[in-house]
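Feature list (source: Swiss-Prot):
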{"type": "DOMAIN", "residues": "1-58", "note": "domain 'HTH lysR-type'"}
{"type": "MUTAGEN", "residues": "C199 to S or A", "note": "No activation following redox signaling"}
{"type": "MUTAGEN", "residues": "C208 to S or A", "note": "No activation following redox signaling"}
{"type": "MUTAGEN", "residues": "F209 to A or R", "note": "Partial H2O2 sensitivity, reduces oxyS induction"}
{"type": "MUTAGEN", "residues": "H218 to D", "note": "Increased sensitivity to H2O2, reduced oxyS induction, wild-type repression and DNA binding under reduced conditions, probably destabilizes the oxidized dimer"}
{"type": "MUTAGEN", "residues": "A233 to V", "note": "In oxyR2; constitutively overexpresses oxyR-regulated proteins"}
Amino acid sequence: MNIRDLEYLVALAEHRHFRRAADSCHVSQPTLSGQIRKLEDELGVMLLERTSRKVLFTQAGMLLVDQARTVLREVKVLKEMASQQGETMSGPLHIGLIPTVGPYLLPHIIPMLHQTFPKLEMYLHEAQTHQLLAQLDSGKLDCVILALVKESEAFIEVPLFDEPMLLAIYEDHPWANRECVPMADLAGEKLLMLEDGHCLRDQAMGFCFEAGADEDTHFRATSLETLRNMVAAGSGITLLPALAVPPERKRDGVVYLPCIKPEPRRTIGLVYRPGSPLRSRYEQLAEAIRARMDGHFDKVLKQAV
């Protein structure tokens, strides 16, 4: 038995499909299947109920999967401890980002991070919050950049910046010539929202409910770009995070207005596992991002007025 065998087993438990599990481990399906059989022979116990339709684990198999996850987490800690003895900001680093942050933040920070930490090998992964936190907990990811939510409190949270949200309206909307919009003016309005699973949806809904607004349930978007296009088409209005707002106050049929009294904001932070030996690496990364983004949103809000 070796570490790779345990990785195959955990991958199969996660995907419940031999081909997808093999793809995630970057091996052929026969290789993964053969190693699982060897593991069963070595342990003298059946781990799987093999059917033609789906992968079913035996009770012994599920117990071994749970223990394998624990072993793999500890192996990752050992590797982190070893790498900590060398240069802190070098080697591989797997970073997770949520879809409402990654595409808009990365252009601002990636060139700077490559220049500041040239020996750091960054691997970027995009997924929704609950998926990223599960991958962080399992050790697949080293750290995650997301909007801080209750679920992230189980990890170490390092705030990076507070990101304002702006109101996006179509160009011939009655408010199009305003300089800003008090949140109270949204009372009675129905706003377009992202679909379930996006933390931004919950945050935007919270601000809307406090203002007396509601969700337009006729449509739920899968991305911020879809929301933006729906606004441009005159189908409604929405709140967009400032990172996703262009430099111009008006572009492609959409007008962006700052909201006031109160200003809706979300906190973007870097999250990592408690007790990680690479704490100083994450703290240095967070400080570099924080310095790069300092003052950025003041410029965005001024341009929107």
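Any Cβ shown, glycine's included, is placed from N, Cα and C.
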Fewest-neighbour residue among mutagenesis positions, criterion Cβ within 10 Å, set C199, C208, A233: A233
Pairwise CA distance, F209 (mutagenesis position) versus A233 (mutagenesis position), rounded so that it is a whole Å: 25
Secondary structure composition of the domain 'HTH lysR-type' (1-58) [DSSP: H/G/I, E/B, coil]: 36 helix, 6 strand, 16 coil
Predicted model, mean pLDDT over the domain 'HTH lysR-type' (1-58): 88
Surrounding CB atoms that lie within 10 Å of the CB of F209 (mutagenesis position), all protein chains: 11
Spatially closest candidate among C199, C208, A233, the listed mutagenesis positions, to H218 (mutagenesis position) (Cα to Cα): A233
Per DSSP, three-state class assigned to H218 (mutagenesis position): strand
Cβ atoms near H218 (mutagenesis position) (within 10 Å, other residues, all chains): 9
